[in-house]
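Participant: Feature table excerpt (Swiss-Prot):
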- ASP49: active site, proton acceptor (ACT_SITE)
- ASP49, TYR145: acetate binding site (BINDING)
- ASP50, HIS104, HIS108: Co(2+) binding site (BINDING)
- 42-232: domain 'NodB homology' (DOMAIN)
- PHE7 to Leu: In strain: ATCC 56676 (VARIANT)
- PRO57 to Ala: In strain: ATCC 56676 (VARIANT)
- ARG69 to Lys: In strain: ATCC 56676 (VARIANT)
Amino acid sequence: MHFSTLFGAAATAALAGSTNASPLARRQVPVGTPILQCTQPGLVALTYDDGPFTFTPQLLDILKQNDVRATFFVNGNNWANIEAGSNPDTIRRMRADGHLVGSHTYAHPDLNTLSSADRISQMRHVEEATRRIDGFAPKYMRAPYLSCDAGCQGDLGGLGYHIIDTNLDTKDYENNKPETTHLSAEKFNNELSADVGANSYIVLSHDVHEQTVVSLTQKLIDTLKSKGYRAVTVGECLGDAPENWYKA
């Protein structure tokens, strides 16, 4: 189940309607309401789900080489355990490099299949892990499978979460082979409008897929820059100052 685009329009309207606010410091990002796009045109938020994983450090290198900040929606224990091996160092590096770290739940369940108590537990477990790793807890999240009904949205809103959807899915998980990754790059190019003054995008990819890291990401960056877009974190995309990206 995909979030309704109606929620995206409502969230954008709520963000845009903030009065007497500076572009960054005072804009209020809605909680408990799925958000599909940025609050001003010309911005692209590259987002990566399911990590950290083997390929994530290389992705961080590529982003740094291109002077690009991105957003990582991390799991606690999915492809890898967030607190095992070098993963804590990877999380700390994400933040040190200026990226936004959000939650993708602890174990990647479909939140619509869980009770309220279990949904809350999934989110709290990630918060506890990230506090142990680097002393922070996310305020941004993306639901696994983009699946979050009204009850789920209510629970996440009660926890103070900004729910991030997407309006451009690269489908990289379908094209994780050297001979097919170009299909995701072409999809991105085709769906990224040339009308920079009227469009913005929250782009969905996954740092657990090798071709996304070694091939696709550079193509995404080159394409968005060639069309005149600027790559930003989801927080900047929504006019949210960095000091507001995490819970106290």
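Yeah, the Cβs are placed from backbone N, Cα and C, and that goes for glycine too.
Bear in mind that the values here come from a model prediction, so they are computed numbers and not experimental data.
Tell me about the surroundings of these features in the structure.
Facilitator: ASP49 (active site, proton acceptor) carries a strand DSSP state (E or B). Spatially close to ASP49 (active site, proton acceptor) yet at least six residues away along the chain are PHE73, HIS104, ARG142, LEU204, SER205, HIS206, ASP207, judged by Cβ distances under 8 angstroms.
Counting every protein chain shown, the number of other Cβ atoms lying within 10 Å of the Cβ of HIS104 (Co(2+) binding site) is 25.
Neighbour list (PRO57 (variant position), Cβ cut-off 8 Å, at least 6 residues apart, same chain): SER86, THR90, ARG93.
Residue density at ARG69 (variant position): 21 other Cβ atoms are found within 10 A of its Cβ, drawing on all protein chains shown. DSSP assigns ARG69 (variant position) to coil, not to a helix or a strand.
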Participant: Which of the three DSSP states, helix, strand or coil, fits HIS104 (Co(2+) binding site)?
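Facilitator: Reduced to three states, the DSSP call for HIS104 (Co(2+) binding site) is coil.
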Participant: Taking 8 Å from the centroid of the Cβ atoms of ASP50, HIS104, HIS108 as the cut-off, which other residues in that chain fall inside it around the Co(2+) site?
Facilitator: ASP49, GLY51, PHE73, VAL74, ASN75, ASN78, TRP79, THR105, PRO144
